[in-house]
Amino acid sequence: MAYRSAPLYEDVIWRTHLQPQDPTLAQAVRATIAKHREHLLEFIRLDEPAPLNAMTLAQWSSPNVLSSLLAVYSDHIYRNQPMMIRENKPLISLWAQWYIGLMVPPLMLALLTQEKALDVSPEHFHAEFHETGRVACFWVDVCEDKNATPHSPQHRMETLISQALVPVVQALEATGEINGKLIWSNTGYLINWYLTEMKQLLGEATVESLRHALFFEKTLTNGEDNPLWRTVVLRDGLLVRRTCCQRYRLPDVQQCGDCTLK
């Protein structure tokens, strides 16, 4: 059944926001982002009070709230084509691209440049949503993940996968409208792109090592399946997305420049 508009924040019980525990880490991450990718600070707030309508994953992923968010987003996407049959899979795929696309780059920058590892567990993040239903900004209660601090860049990226990304994919897959593999495919493309963006900062050797571990190893170091495995593949000497993100099925949405269907 296609999503249509409904009251957005009905029956949401707001939880007390976590108190910041490591202001020095917040300052260091903010300074690094400001120096290298200042525009990221437009949609990630570190140890700043979150607005009351910002939600943790546990809150926005509840069936009523998520259905309302997707309904509002559907109304926005189909606003100029009201008679067109609505498709939920490409809609959720694009919604997830917004969510993960705004979340992952600053977290990669934090995890791969700081001595202390940022705790990326979902309870430390509040998402503020745009009036169109997609995410607009993340408010982060900055804490150190003492277990991840001594880890290598590869292990830190695996922490990002297991703690920050898996819960998001599982929440969206629970709608029954999308296969998580599509979201992981989009996410692999994003991470590969941002590794290229970070090459000057991290060095080519580190970036290539991370690419191999993230995209060409079938399992993570803990033995679990690697959801990013072969989400990008080598074609004509370049790593490219393996599957289409499906946005071409939505009205008035710009197609990817390197769409696999071309």
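Keep in mind that glycine also has a Cβ here, set from the backbone N, Cα and C atoms.
Keep in mind it's a predicted model, so treat the numbers as computed, not measured.
Per Swiss-Prot, the features are:
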- Cys137 to Ser: Does not affect [2Fe-2S] cluster (MUTAGEN)
- Cys143 to Ser: Does not affect [2Fe-2S] cluster (MUTAGEN)
- Cys244 to Ser: Loss of activity. Affects [2Fe-2S] cluster binding (MUTAGEN)
- Cys244, Cys245, Cys256, Cys259: [2Fe-2S] cluster binding site (BINDING)
- Cys245 to Ser: Loss of activity. Affects [2Fe-2S] cluster binding (MUTAGEN)
- Cys256 to Ser: Loss of activity. Affects [2Fe-2S] cluster binding (MUTAGEN)
When the Cα-Cα distance from Cys245 (mutagenesis position) is computed for each of the mutagenesis positions Cys137, Cys143, Cys256, which gives the smallest value?
Cys256
Per DSSP, Cys256 (mutagenesis position) is which: helix, strand or coil?
coil
Out of Cys245, Cys256, which has the highest number of nearby Cβ atoms, where nearby means within 10 Å of its Cβ, if these are the mutagenesis positions?
Cys245
Check the Cα-Cα distances from Cys137 (mutagenesis position) to the mutagenesis positions Cys143, Cys244, Cys256 and tell me which is shortest.
Cys143
Rank the mutagenesis positions Cys137, Cys143 by how many other Cβ atoms lie within 10 Å of each Cβ and give me the one with the fewest.
Cys137
Do me a favour and check the Cα-Cα span between Cys244 (mutagenesis position) and Cys256 (mutagenesis position); whole Å is fine.
9
Around Cys244 (mutagenesis position), how many other C-beta atoms are within 10 angstroms of its C-beta?
19
Using DSSP reduced to three states, classify Cys137 (mutagenesis position) as helix, strand or coil.
strand
